[in-house]
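Got a structure here, written out as structure tokens. Questions coming.
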Amino acid sequence: MASQVSQMPSSSPLSSNKDEMRPKADFQPSIWGDLFLNCPDKNIDAETEKRHQQLKEEVRKMIVAPMANSTQKLAFIDSVQRLGVSYHFTKEIEDELENIYHNNNDAENDLYTTSIRFRLLREHGYNVSCDVFNKFKDEQGNFKSSVTSDVRGLLELYQASYLRVHGEDILDEAISFTTHHLSLAVASLDHPLSEEVSHALKQSIRRGLPRVEARHYLSVYQDIESHNKALLEFAKIDFNMLQFLHRKELSEICRWWKDLDFQRKLPYARDRVVEGYFWISGVYFEPQYSLGRKMLTKVIAMASIVDDTYDSYATYEELIPYTNAIERWDIKCIDEIPEYMKPSYKALLDVYEEMVQLVAEHGRQYRVEYAKNAMIRLAQSYLVEAKWTLQNYKPSFEEFKANALPTCGYAMLAITSFVGMGDIVTPETFKWAASDPKIIQASTIICRFMDDVAEHKFKHRREDDCSAIECYMEEYGVTAQEAYDVFNKHVESAWKDLNQEFLKPTEMPTEVLNRSLNLARVMDVLYREGDGYTYVGKAAKGGITSLLIEPIAL
């Protein structure tokens, strides 16, 4: 990860004659202070909880009830999903979509219905052919000019295009076509359609974080004249109930973090535990994954500390015994590493030992071994980067990529995310994940290449660090912008791979695959305008505020 260099002040707790001139990343302190240390009072009373259950049953009945046509059914299911409450109705929605998949006359559908049907079915793994859009093209192979006046249809085609896989040229064309015409139309549209279009052009449904998108759509949906009052009320209550649960979890994590006292002991490291929780709540937000969220947040917090130790403070000579200690994973190794490394090493081992204790009741200790091995591989990759920096070595782009992909940490996070899941995860799941399957490769490429572009474009990297963009520019003799374009094409290709892996039959259950999808979504949200984790950009601030601070008025 990136850092900007300054000298370690002589007053630092880590300062000595040996390391007064150490490079240190000039990271901002946490912008949240102790805001999340204490959990707020419960914002839902017993009467509201009872109302929540009543509304839940009402919505369930509406999902399965016959409607006038498939367009109404699709639109209602879409609203349920976009409002963030579809996790309550997984089976009902799946049954309805399966029925729509097998019983539908595509020839009669307009652009809106064709597009929303395509998107929803693709989201649920149905391999709907993109040929359904051919009827909206003219004899010259261009989209008909008549569709440009159908703004809602264009908006749905735009959203559907983000579910494309390799070889679907018509959807590649649709992205450009709809983006152009929606951009022209947005200023003349009335609210709330204008807000829907404006937001979509910034963030597609497919690549947005479900909770962030739900929070935004709640404010839009209530202004749609035809909105369903029961669904809206249910979604608002459900949002606040989840927010309270998430605040409780974050409060517990913040107390753990404060007790570690890394702000004083390790002043070179980023204090981003709140942003880390936001990241992981993007991986899975549902109540049943509370344990997984807390464990994975602690892991990403420790991975961030380990990363900063390698990247922003330690000498290569210190990193060799530190890496050896991580490889051996034994508290006895603590005597072999420098004094300042001991707190982070002990905390790292403690986090994984706590994981063992938490999953032992269900005989799932084996899962933690896979998680440990993934962390060890991450540390080993960090050491390679540190060696390159020491030697001022400029690897070829392919050599750099082979090591840089593991250093983004996404394979480690994907594997570790499975530890806190239920019976849907088996030993075969971990064997599959450890084999570097295509979907984990895809999310890793999205992470690595978006990070590389953000670091270089926004100058978030130390001058002595090896840069993927610089490697590519030097090897191929291209400008920075040309390199960005190549990297962005790799990201788009990886998204197509990721979409392909969701089409039935899948290698693993959708709930397993969703972890990689959501990890990719976090990158799209946080890193499109720079490193939004390290430098806490607008997306992170806005997301944390709307999801964890501000409840919805009922």
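Placement of Cβ uses the backbone N, Cα and C atoms for every residue, glycine included.
Just so it is clear, the model here is predicted, and its values are computed rather than measured.
Annotations for this protein, taken from Swiss-Prot, read as follows:
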- D307, D311: Mg(2+) 2 binding site (BINDING)
- D307, D311: Mg(2+) 1 binding site (BINDING)
- D451, E455: Mg(2+) 3 binding site (BINDING)
- D307 to A: Strongly reduced activity (MUTAGEN)
- D308 to A: Reduces affinity for substrate about 12-fold (MUTAGEN)
- D311 to A: Strongly reduced activity (MUTAGEN)
- D451 to A: No effect (MUTAGEN)
- D452 to A: No effect (MUTAGEN)
- E455 to A: Strongly reduced activity (MUTAGEN)
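A description of the local structural setting of each listed feature is requested, covering burial, neighbours and distances.
The Cβ of D311 (mutagenesis position) has 23 other Cβ atoms within 10 Å, all protein chains considered.
In the three-state DSSP reading, D307 (mutagenesis position) counts as helix.
D451 (mutagenesis position) has a Cβ environment of 27 other Cβ atoms inside 10 Å.
Cβ-based neighbour count (10 Å, all protein chains) for D307 (mutagenesis position) stands at 21.
Within 10 Å of the Cβ of D308 (mutagenesis position) there are 24 other Cβ atoms, across all protein chains.
Taking Cβ-Cβ distances under 8 Å and a sequence gap of 6 or more within the same chain, the neighbours of D452 (mutagenesis position) are A404, S467, A468, I469, F487. Under the DSSP three-state reduction, D452 (mutagenesis position) is assigned to helix.
Around E455 (mutagenesis position), taking its Cβ as the centre, 23 other Cβ atoms fall within 10 Å, counting all chains.
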Can you grab the distance from E455 (mutagenesis position) over to D307 (mutagenesis position)? Cα atoms, rounded to a whole Å.
15
